[in-house]
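According to Swiss-Prot, the protein carries these features:
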MUTAGEN   Cys106 to Ala  Loss of enzyme activity
BINDING   Asp156, Arg186, Trp316, Arg347, Tyr352  substrate binding site
BINDING   Asp209, His211, His344  Mn(2+) binding site
MUTAGEN   Cys212 to Ala  Loss of enzyme activity due to absence of interaction between UDP moiety and UDP-GalNAC
MUTAGEN   Cys214 to Ala  Loss of enzyme activity due to absence of interaction between UDP moiety and UDP-GalNAC
MUTAGEN   Cys339 to Ala  Loss of enzyme activity
DOMAIN    429-551  domain 'Ricin B-type lectin'
MUTAGEN   Phe457 to Ala  Little or no effect
MUTAGEN   Asn465 to Ala  Little or no effect
Amino acid sequence: MRKFAYCKVVLATSLVWVLLDMFLLLYFSECNKCEEKKERGLPAGDVLELVQKPHEGPGEMGKPVVIPKEDQEKMKEMFKINQFNLMASEMIAFNRSLPDVRLEGCKTKVYPDSLPTTSVVIVFHNEAWSTLLRTVHSVINRSPRHMIEEIVLVDDASERDFLKRPLESYVKKLKVPVHVIRMEQRSGLIRARLKGAAVSKGQVITFLDAHCECTVGWLEPLLARIKHDRRTVVCPIIDVISDDTFEYMAGSDMTYGGFNWKLNFRWYPVPQREMDRRKGDRTLPVRTPTMAGGLFSIDRDYFQEIGTYDAGMDIWGGENLEISFRIWQCGGTLEIVTCSHVGHVFRKATPYTFPGGTGQIINKNNRRLAEVWMDEFKNFFYIISPGVTKVDYGDISSRVGLRHKLQCKPFSWYLENIYPDSQIPRHYFSLGEIRNVETNQCLDNMARKENEKVGIFNCHGMGGNQVFSYTANKEIRTDDLCLDVSKLNGPVTMLKCHHLKGNQLWEYDPVKLTLQHVNSNQCLDKATEEDSQVPSIRDCTGSRSQQWLLRNVTLPEIF
């Protein structure tokens, strides 16, 4: 009996295990089918394994790449090729994982299903294989498949063999149509982008540089804004990819685009008025006066309507401000979409050379945008950069005609309504040199940067570094920097203008010719013997060394 009972227990236990095995087999078989159905039903870009799963390997999750000491010399030599750490880039996978750097409120936003399609246009010239293909793979892996019409790679006359047939063979295997378009000769970013835009088929054109990495959820918020209003031109937050280590660092949603006196693009803090307009919701787009220009999306038809790029501009430089002014002045809107993040390798120097040099090219381009879009404010720019007035800027009649056709607003409207915190002083007592009566020398910013001392040098009468504005707010400005003194008998430093008076408040007496620093009650004096090129403040004595002539610079002769 015992033996029979024991057999029954063994048999029953075995039966339980058999039934359990069958259940598990059927369960996981069905789960696999469900997963297969789920993956087939989702757009390729929504399967986020390549995006969110941490991988092992150099640079994964955006971590910095550390080069061993024994390879440092080779790394330095390779760095010169593209002006970034090529060795580090080649160690990183094309589909490396990146952190989700979006604001928490962005991660739960829901976008319409019927968003427009986009063609992604990427111009390259002698780009590194690894950075170019990492850009392409990040677009494919992190974008809903049905939203990507195509990727258009425009080769601006590259000389490297691997960017010829090997590139064409590689991109044919990708799951998104990728077209390689060749420029017959070196044409520059502007004309190469125009070529890419001309062959694109998507409802939206998205321009990217050739050394970018898109993050999860980058595309939908851009397309959603254009669907909401086709005259809205949108930029992602541009995250920083280190040129030294390829570390991925989130960009700030608290900065927007502006420009300085020399029409150089600059990032500035988002002003309080824009925060108030968004009611403090940082997930809402920021209206930006200008864009950096490398990364943006625009409705394809609208791009044509507002005049694409100025084809009379050469190579690169100034085109971002020109299109920014045009968008705003001609009825469009320019935004930074804070829920979209795209990384960009920021280089300290360019590896490219340009016929005639970059200075000549940028001067020509800036002259064109000033003549067409800046009205009387162009004269302010010419005083700051008199060399611009000497360049041949070509025929602008078609661009002037475009402005009239589109019935665009004046530049004064742009400054008052879109960029009231512009660095261009609209109300001032003087704009020009500040000359010391005793030494006959002029204040000079010496091309120094923020937190450095203002200088004094022989007056040259050519504007540029010796142009200062004594504003209606009683600031002494040189570009976006104001003369600031923080201690008695101290030197005069240049700090960002804060418009709060304090250490940046100066009182000019046109009779005594003194510039009195109000907070300290001392007067601006000539340089001391200890430091012959740095003025300071001293107790007011009425001496000639404390007398200054504020002279308006006359407009240079314009050709």
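Glycine too: its Cβ is placed from the backbone N, Cα and C atoms.
Modelled residues match the original; the substitutions are not represented.
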Can you see whether DSSP assigns Tyr352 (substrate binding site) to helix, strand or coil? coil
Which residues of the same chain, at least 6 positions away in sequence, have a Cβ lying under 8 Å from the Cβ of His344 (Mn(2+) binding site)? Asp209, His211, Cys212, Ile238, Asp239, Val240, Ile241, Gly294, Leu295
For the recorded Mn(2+) site, whose residues are Asp209, His211, His344, find every other residue on that chain with a C-beta no more than 8 angstroms from the centre of their C-beta atoms, and list them by sequence position. Thr131, Thr135, Leu208, Ala210, Cys212, Ile241, Gly294, Leu295, Gly343, Val345, Phe346
Given the mutagenesis positions Cys214, Cys339, Phe457, state which is nearest to Tyr352 (substrate binding site) when distance is taken between Cα atoms. Cys214
Helix, strand and coil counts within the domain 'Ricin B-type lectin' (429-551) (DSSP): 9 helix, 55 strand, 59 coil
From the binding-site residues Asp156, Arg186, Arg347, pick the residue whose C-alpha lies nearest to the C-alpha of Cys214 (mutagenesis position). Arg347
Whole-number Å only: compute the distance from the Cα of Cys106 (mutagenesis position) to the Cα of Arg186 (substrate binding site). 41
Neighbour-count leader, CB within 10 A, binding-site residues: His211, Arg347: His211
As a test of the contact definition, list every same-chain residue at least 6 positions from Arg186 (substrate binding site) whose Cβ is closer than 8 Å to its Cβ. His125, Asp156, Ala157
Of all the mutagenesis positions here, Cys106, Cys212, Cys214, Cys339, which one's CB has the most other CB atoms within 10 A? Cys214
Candidate nearest Trp316 (substrate binding site) in space, where candidates are the mutagenesis positions Cys339, Phe457, Asn465 and distance is Cα-Cα: Asn465
By CA distance, which of the recorded positions (Cys339, Arg347, Phe457) lies nearest to Asn465 (mutagenesis position)? Phe457
Within 10 Å of its Cβ, which one of these recorded positions (Trp316, Phe457) has the largest number of other Cβ atoms? Trp316
